[in-house]
Amino acid sequence: MKKNIISIIIVCLSFLTSIILYQYLPEEIPIQWSGNKPAAIVSKPLTIFIIPVVMLIYYLTFYMLTIKSTQKNKALLFLASNNMLILLYILQLSTLLISLGYEVNIDLIIGLGVGIFLIIGGNSMQLAEQNHLIGLRTPWTLKDETVWKLGNRFASKVLVVCGFIIAVLSFFTGEYIILIMIVLVLLALVISTLASYHYYKKLNGSR
């Protein structure tokens with residue numbers, strides 16, 4: 001219940017921030033960056049509530065998913081939801097501050113945010129019970145509970161390492177951090193999937 005309240009507070013804070021700052025913002029707001037500079041600008045009425053609405057939809061979706069989840073998985077889902085909502089809110093604040101004329105290193109913020117998200121999410125991933133919503137979900141991890149535990153424990157470590165690398169590199173790589181994030185996350189998913197399949201074959205090869 002406490003984690004649910006935190007989610008609601010973050011979403012409400014996002015809407016409240018947009019409402020309070022609306023009159024102070026210019027008529028055009030950046031929504032995309034290249035080299036830490038705005039690359040795409042859209043009119044204020046269209047963009048200022050995009051992130052708050054996305055956050056609301058995201059929260060409602062996760063809330064519906066938790067209804068039939070076990071207590072442990074429900075807690076992990078809300079943890080993931082809260083982390084993502086915080087990341088989106090920080091991105092919203094960064095966008096609004098840039099629009100108000102403040103200098104904000106958006107590439108660094110995104111890199112650090114995603115890195116921390118992966119560290120927290122990866123660390124909690126190993127605690128997930130077998131399910132179809134969170135964790136490393138493949139036909140073989142869902143089929144064998146032991147493979148699920150081994151695969152998610154391995155993926156948890158890989159994602160934490162991936163998060164640390166992204167967080168550190170975000171201080172040095174500038175606009176390339178987005179590409180680096182995509183490559184590292186995809187690599188982590190591929191390695192984790194292959195590792196879980198290896199566990200499955202090792203445990204079930206003689207059956």
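Placed from the backbone N, Cα and C atoms, the Cβ positions cover glycine too.
Source: prediction; values computed, not measured.
According to Swiss-Prot, the mutagenesis experiment I6 to T carries the following note: Ability to bypass the requirement of SdpC binding for expression of the sdpRI genes. Taken residue by residue with DSSP, I6 (mutagenesis position) is part of a helix. For I6 (mutagenesis position), the same-chain residues 6+ apart in sequence whose C-beta sits under 8 angstroms from its C-beta are F78, N82.
According to DSSP, I50 (mutagenesis position) is assigned to a helical segment. Quoted from Swiss-Prot, the note on mutagenesis experiment I50 to T is: Ability to bypass the requirement of SdpC binding for expression of the sdpRI genes.
Mutagenesis annotation in Swiss-Prot: F78 to I, described as Ability to bypass the requirement of SdpC binding for expression of the sdpRI genes; the structure shown retains the original residue. In the three-state DSSP classification, F78 (mutagenesis position) falls within a helix.
When other Cβ atoms within 10 Å of the Cβ of Q126 (mutagenesis position) are tallied across all protein chains shown, the result is 19. Listed in Swiss-Prot is the mutagenesis experiment Q126 to L, annotated as follows: Loss of ability to promote transcription of the sdpRI genes in response to SdpC binding. No effect in ability to confer immunity to SdpC.
Cβ-based neighbour count (10 Å, all protein chains) for S156 (mutagenesis position) stands at 21. Under its mutagenesis annotations, Swiss-Prot gives S156 to T the following note: Loss of ability to promote transcription of the sdpRI genes in response to SdpC binding. No effect in ability to confer immunity to SdpC.
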Cβ packing number for F78 (mutagenesis position), 10 Å threshold: 22
I50 (mutagenesis position) CB neighbourhood, other CB atoms within 10 A: 15
Reduced DSSP assignment, Q126 (mutagenesis position): coil
Between Q126 (mutagenesis position) and S156 (mutagenesis position): CA-CA distance (Å): 6
